[in-house]
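Asks: Before I ask anything, let me first share the structure, which is written out below as structure tokens.
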Amino acid sequence: MTNIRKTHPLMKIINSSFIDLPAPSNISSWWNFGSLLGVCLIIQILTGLFLAMHYTSDTMTAFSSVTHICRDVNYGWLIRYLHANGASMFFICLFLHVGRGLYYGSYMFMETWNIGVLLLFAVMATAFMGYVLPWGQMSFWGATVITNLLSAIPYIGSDLVQWIWGGFSVDKATLTRFFAFHFILPFVIAALAGVHLLFLHETGSNNPSGLSSDADKIPFHPYYTIKDILGALLLALVLTCLVLFSPDLLGDPDNYTPANPLNTPPHIKPEWYFLFAYAILRSIPNKLGGVLALVLSILILAFIPLLHTSKQRSMMFRPLSQCLFWILVADLLTLTWIGGQPVEHPFIIIGQLASILYFSLLLVIMPITSLIENNMLKW
């Protein structure tokens, strides 16, 4: 009898994606983050679904409905903190996944990479709207500040902001539509992730050496299924420890105060995973310039394949580029730290220097260094 997984139309797709998929024999644990992001997305959709059963998207009751979830719903506190900290785990995996792509030259798969950049924007939009929903002080003021940035767009800016708000300020209409979008976007992300995988499987995975692995493939199952399960268990361990021991470690205390339009918090700042972009935004004194820099800080990833000047794909055999890559990582950590600091000396100048270094490394220094490495190897 013919094996059902190779003949059944639905099973065939699963089989060719997760069972009989030919995978390079030398991919390291850095290749685990794709599956971990899938696990994170499933956790977020499931916990979000149960939260939505008890949440009300009305300015009068949103804050108290979240309180009700934590106090009165069976294991509501657990679901709420799994969802909040699950977002942090999601972004940790995302940043490591993108970093892996930059280091090993995975961006040379253009379609896969560009859909990945689109996914990054979609996840950031979803996280931003989700942060508004508890309707605490930082939710309200974060929404006000970030949506207000669109007013920097010439001619249509102020109309666009009012259109998004559904009025003349962040209010009930804004909260309701943010809840609607926050609910639907994860399913759009899941669909995009499917397309991301589709394009990846057209070419096959990259590997640490950046060389073709066609001559040395192994089946995905059992080798990489067991490896991915180990990764998922470690992710679950970290998330569980975070949720059960210090669930508010990554949150903002201001969000435990109900939203008050008449009282501005002393330091308005987004969640930790947006701080690097927020620091770049704040480092430019001009409003439109800041908004453009903010968008470009992420959009620059789409131009990385065009800036690849090396004859080698991966950084595995390129020590100079490796050094610059880790300087870039340190720079991003510096920007994240600066984003959480008040706008005063010396943080302003540190933020400006870190922002200049960020764009200089990606646009100028790394491509030139790659050319130097080519010459050193007489290529």
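In case you wondered, yes, glycine gets a Cβ from its N, Cα and C as well.
According to Swiss-Prot:
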type    : residues  : note
BINDING : H83, H182 : heme b b562 binding site
BINDING : H97, H196 : heme b b566 binding site
BINDING : H201      : ubiquinone binding site
VARIANT : A232 to V : In strain: Isolate LAF1511
VARIANT : A236 to V : In strain: Isolate LAF1511
Asks: Other Cβ atoms within 10 Å is the metric here; tell me which of the variant positions A232, A236 scores highest.
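Replies: The residue with the densest Cβ neighbourhood is A232.
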Asks: In angstrom units, rounded to an integer, how far apart are the Cα atoms of A232 (variant position) and H196 (heme b b566 binding site)?
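Replies: Distance between the two Cα atoms comes out at 20 Å.
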Asks: Just counting, how many other CB atoms are there within 10 A of the CB of H83 (heme b b562 binding site)?
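Replies: Total other Cβ atoms inside 10 Å, all chains included: 21.
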Asks: Given the recorded positions H83, H182, A236, find the one whose Cα is closest in space to the Cα of H196 (heme b b566 binding site).
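Replies: Closest by Cα: H182.
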Asks: Over all shown protein chains, what is the count of other CB atoms within 10 A of the CB belonging to H97 (heme b b566 binding site)?
Replies: 20
Asks: Between A236 (variant position) and H182 (heme b b562 binding site), what C-alpha distance do you get in Å?
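Replies: If we compare the Cα positions of A236 (variant position) and H182 (heme b b562 binding site), the gap is 24 Å.
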Asks: For H97 (heme b b566 binding site) and H201 (ubiquinone binding site), determine the Cα separation and express it in whole Å.
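Replies: Spelling it out, the Cα of H97 (heme b b566 binding site) and the Cα of H201 (ubiquinone binding site) are 17 Å apart.
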Asks: How big is the gap, in Å, between the Cα of H182 (heme b b562 binding site) and that of H201 (ubiquinone binding site), rounded to a whole number?
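Replies: One finds 29 Å between the Cα atoms of these residues.
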Asks: Around the C-beta of H201 (ubiquinone binding site), how many further C-beta atoms are within 10 angstroms, looking at every protein chain?
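Replies: Excluding its own Cβ, H201 (ubiquinone binding site) sees 14 Cβ atoms within 10 Å.
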